[in-house]
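Enquirer: Mind having a look at this structure? Questions to follow.
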Amino acid sequence: MSVPLILTILAGAATFIGAFLGVLGQKPSNRLLAFSLGFAAGIMLLISLMEMLPAALAAEGMSPVLGYGMFIFGLLGYFGLDRMLPHAHPQDLMQKSVQPLPKSIKRTAILLTLGISLHNFPEGIATFVTASSNLELGFGIALAVALHNIPEGLAVAGPVYAATGSKRTAILWAGISGLAEILGGVLAWLILGSMISPVVMAAIMAAVAGIMVALSVDELMPLAKEIDPNNNPSYGVLCGMSVMGFSLVLLQTAGIG
């Protein structure tokens, strides 16, 4: 099994961490969840804009028009899919001040699971493609994806457990969204494999960079602010950028990057 595929599987499996937290009743503080989402956004933004897009543009045979065009395509593609998907977000379930009826919770959780699954599928592809092109960047993307998968698993498992009283059912529903990400990585592994030219890989990387930027500014940062409105998610973003940037410098200094 390839290392990029293993990274994708581990990132998707992080959903189960949130699921177990949801059924065990040990919910992390909103401040910690918000910081982790901002941290993940910072990692994604720095890797996308400072590493992935420049690397794609520098690839042999890649034209600036194609490179920037694929980046814009990734941005617009994300926003297009976001408008088409069911608009239930983790904060819709994590911040209920009045406890809804069990059936209402279950229905909302199912819609949320569907939306997150469709949203996670291309993330699995993105993680695999990035790690296949550059393993160093793949580690960073996998870490960022794993960090924001934890509150997603928590957001689904908690309400389903409240509605059904079954820990197994709650973990199952939460795990579906994580499995969708793993499925995306497996399909990318089966379809792409080694039969892809450097230009095509660079074009895909540019599109993935656009998707990651859109995900960070449209989903992760607003979600962090909604989960913890009393604190600025920018602190998490800055920390994520700083840690990722410092680690990249260390790797490059050591001759690994």
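Cβ from N, Cα, C; glycine included.
Copied straight from Swiss-Prot:
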MUTAGEN   M62 to A  No change in activity
MUTAGEN   H119 to A  No effect on Zn(2+), Cd(2+) and Fe(2+) binding. Strong decrease in Zn(2+) and Fe(2+) uptake
BINDING   N120, E123, N149, E152, E181  Fe(2+) binding site
MUTAGEN   E123 to A  Mediates some residual Zn(2+) and Cd(2+) transport activity, with no transport of Co(2+), Fe(2+) or Mn(2+). Eliminates binding of Zn(2+), Cd(2+) and Fe(2+)
BINDING   E123, H148, E152  Zn(2+) binding site
MUTAGEN   H148 to A  Binds Zn(2+) and Cd(2+). Retains binding of Fe(2+) at the high affinity M2 site, but loses Fe(2+) at the M1 site. Strong decrease in Zn(2+) uptake, but increases Fe(2+) uptake
MUTAGEN   H148 to R  Retains only Zn(2+) sensitivity
MUTAGEN   H148 to Q  Binds Zn(2+) and Cd(2+), and maintains both Fe(2+) binding sites. Decreases Zn(2+) uptake but does not affect Fe(2+) uptake
MUTAGEN   E152 to Q  Binds Zn(2+) and Cd(2+) but with a 10-fold lower affinity. Retains binding of Fe(2+) at the high affinity M2 site, but loses Fe(2+) at the M1 site. Strong decrease in Zn(2+) and Fe(2+) uptake
MUTAGEN   E181 to Q  Retains both Fe(2+) binding sites and has the same binding affinities for Zn(2+), Cd(2+) and Fe(2+). Decreases Zn(2+) uptake but does not affect Fe(2+) uptake
MUTAGEN   E181 to A  Binds Zn(2+) and Cd(2+), but loses the high-affinity Fe(2+)-binding site M2. Decreases Zn(2+) uptake
Enquirer: Just to confirm: which same-chain residues, 6+ apart in sequence, have a Cβ under 8 Å from the Cβ of H148 (mutagenesis position)?
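Expert: Long-range Cβ contacts: S36, L37, A40, L220.
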Enquirer: Roughly how many Å lie between the Cα atoms of E152 (mutagenesis position) and N120 (Fe(2+) binding site), rounded to a whole value?
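Expert: E152 (mutagenesis position) and N120 (Fe(2+) binding site) have their Cα atoms 10 Å apart.
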Enquirer: Radius 10 Å, atoms counted are CB only; among the mutagenesis positions E123, E152, E181, which position scores highest?
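Expert: Result of the Cβ crowding comparison: E181.
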Enquirer: Determine, to the nearest whole angstrom, how far the Cα atom of N120 (Fe(2+) binding site) is from the Cα atom of E181 (mutagenesis position).
Expert: 5
Enquirer: Going by C-alpha distance, which of the recorded positions M62, E123, N149 is nearest to E181 (mutagenesis position)?
Expert: E123
Enquirer: Taking the Cβ of M62 (mutagenesis position) as centre, how many other Cβ atoms lie within 10 Å?
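Expert: Other Cβ atoms within 10 Å of M62 (mutagenesis position): 21.
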Enquirer: To the nearest Å, how far is the Cα of E123 (mutagenesis position) from the Cα of N149 (Fe(2+) binding site)?
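Expert: Answer for this pair: 11 Å between alpha carbons.
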Enquirer: Just jot down the residues in the same chain as N149 (Fe(2+) binding site), at least 6 apart in sequence, with C-beta under 8 A of its C-beta; none if empty.
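Expert: Once residues fewer than 6 apart are set aside, N149 (Fe(2+) binding site) is near A11, G12, A14, T15, I17, G18, N120, S177, G178, E181.
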Enquirer: Counting across all protein chains shown, how many other Cβ atoms sit within 10 Å of the Cβ of N120 (Fe(2+) binding site)?
Expert: 25
